[in-house]
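Residues or ranges marked as S-adenosyl-L-methionine binding site by Swiss-Prot: K17, G18, R19, H135, N205, H206, Y270, Y271, F272. The Zn(2+) 1 binding site feature in Swiss-Prot is assigned to C52, C55, C74, C78; the stated evidence is sequence analysis. Look at Swiss-Prot and you will find C65, C68, H86, C90 tagged as Zn(2+) 2 binding site. Under natural variants, Swiss-Prot gives K95 to R with this note: In strain: C57BL/6. Where Swiss-Prot documents P160 to L as a natural variant, the accompanying text is: In strain: C57BL/6. Annotated Zn(2+) binding site per Swiss-Prot: C208, C274, C276, C279, in sequence order. Record note (Swiss-Prot), natural variant A344 to T: In strain: C57BL/6. The unchanged residue is displayed.
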Amino acid sequence: MTIGSMENVEVFTSEGKGRGLKATKEFWAADVIFAERAYSAVVFDSLINFVCHTCFKRQEKLHRCGQCKFAHYCDRTCQKDAWLNHKNECAAIKKYGKVPNENIRLAARIMWRVEREGTGLTEGCLVSVDDLQNHVEHFGEEEQKELRVDVDTFLQYWPPQSQQFSMQYISHIFGVINCNGFTLSDQRGLQAVGVGIFPNLGLVNHDCWPNCTVIFNNGNHEAVKSMFHTQMRIELRALGKISEGEELTVSYIDFLHLSEERRRQLKKQYYFDCSCEHCQKGLKDDLFLAAKEDPKPSQEVVKEMIQFSKDTLEKIDKARSEGLYHEVVKLCRECLEKQEPVFADTNLYVLRLLSIASEVLSYLQAYEEASHYARRMVDGYMKLYHHNNAQLGMAVMRAGLTNWHAGHIEVGHGMICKAYAILLVTHGPSHPITKDLEAMRMQTEMELRMFRQNEFMYHKMREAALNNQPMQVMAEPSNEPAPALFHKKQ
């Protein structure tokens, strides 16, 4: 598919939502409906020295811009590709004497592009940045205060020789960033590393049970010949069959919240009241709050356990932030034990604890206990998420890897195969995560064949292999959730 080609969609007025996009042809699961390059994008302030400012990949060794000493790149190819967007920024940073925050940098990049190309539609865009929603009129007192600070800082940073924009227009751009900023992740999809504006994506409306997902692809510059390079882009991918004329939707937030909580988040962050079927009917809310059936606990017991779980999660967050991982495990075990006679395995409080416990225990290399919690977590997720949900796929992948580390080769292989099937739909076969998962799938398949042929020899060979190479340690647990689709200023 040509990036920027939009023949598969058209803009229409969606009832109760304003503008939206609908399909002009039929699509099936895993189809890429459109791909779009960022209009403008920047790396987060905290990662400017660790992430390429062109492709947003994490690298150990990056080349620094020799002039401003701020921008970092994988290599000369990425640096050359970045120059058009970095040229004005480079001069402005040198003159300003310091690096402004990511919001200021992104606003400036957008306006330098407007200065170069005008305010009309650019190639492949169905909407200009001028016509994107800003919701400035809905900002609360604190947001208005932050906006004034951002505008003042921007005016100090913006070069006097560049085109001068009105205060109203500058405020509009900051509003656009606030409402339409899309989170950019690293090449493994595990960490949010930046934020970008994708105008066409801004036309896709929300649904808590969507028919599409959005995936960030960092592109590939590794080939010797530039003709084989692929560009950094987002891809809108179908999660199942989509009929011609059907509205295209994505979920702006994680589904695993009560409908009332999702609606509250959406109202606060995106200024609209969600009227999707799952919110109107409270679908799956009963599972999110499910209690044991036999014997069924009283409402008072359930209420007390909810409060106890909330208090424990607060203690866990504090312990995690301080790196006290053994304390985290202790708190999880105690709370899960108390929840056992009260909550069912789809209860959100159970699932949150299972997720934390499996992640932290994997990091501590206590794989046997971690694998038990991971299996319970996946069983619960499978009853709640859409079968092709990207977050489900990532969770199943991690659970499969944990079970493989624990020596549960059959369970681990089964989970990795399941995760691979999901990620083929949500990420596509060429995404780095999917490629990693394919390598894992092939390895576990080979080991499973050996296991079935001679279980004793398999365990002897596995033990020898693990003794002769460093154990792969899971990433250190983070308090940060998995990267959300849309970026909100903290």
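A Cβ is built for glycine as well, from the same backbone N, Cα and C atoms used for every other residue.
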Maximum Cα-Cα separation in Å among residues K17, G18, R19, H135, N205, H206, Y270, Y271, F272, which the record lists as binding S-adenosyl-L-methionine: 16
List of residues, in chain order, with Cβ under 8 A from that of N205 (S-adenosyl-L-methionine binding site) and at least 6 apart: S14, K17, G20, L21, E247, L248, T249
Rounded inter-Cα distance in Å - C68 (Zn(2+) 2 binding site), C279 (Zn(2+) binding site): 49
Three-state secondary structure, which DSSP defines for C208 (Zn(2+) binding site): coil
Cβ neighbours of C279 (Zn(2+) binding site) where a neighbour is any other Cβ within 10 Å: 20
Pairwise Cα distance for K95 (variant position)/H86 (Zn(2+) 2 binding site) [Å, integer]: 14
Fewest other Cβ within 10 angstroms of its own Cβ, chosen from the recorded positions K17, R19, H86, K95: K95
Around the Cβ of C74 (Zn(2+) 1 binding site), the count of other Cβ atoms that are within 10 Å: 19
Cα-to-Cα gap, Y270 (S-adenosyl-L-methionine binding site) vs C78 (Zn(2+) 1 binding site), nearest whole Å: 34
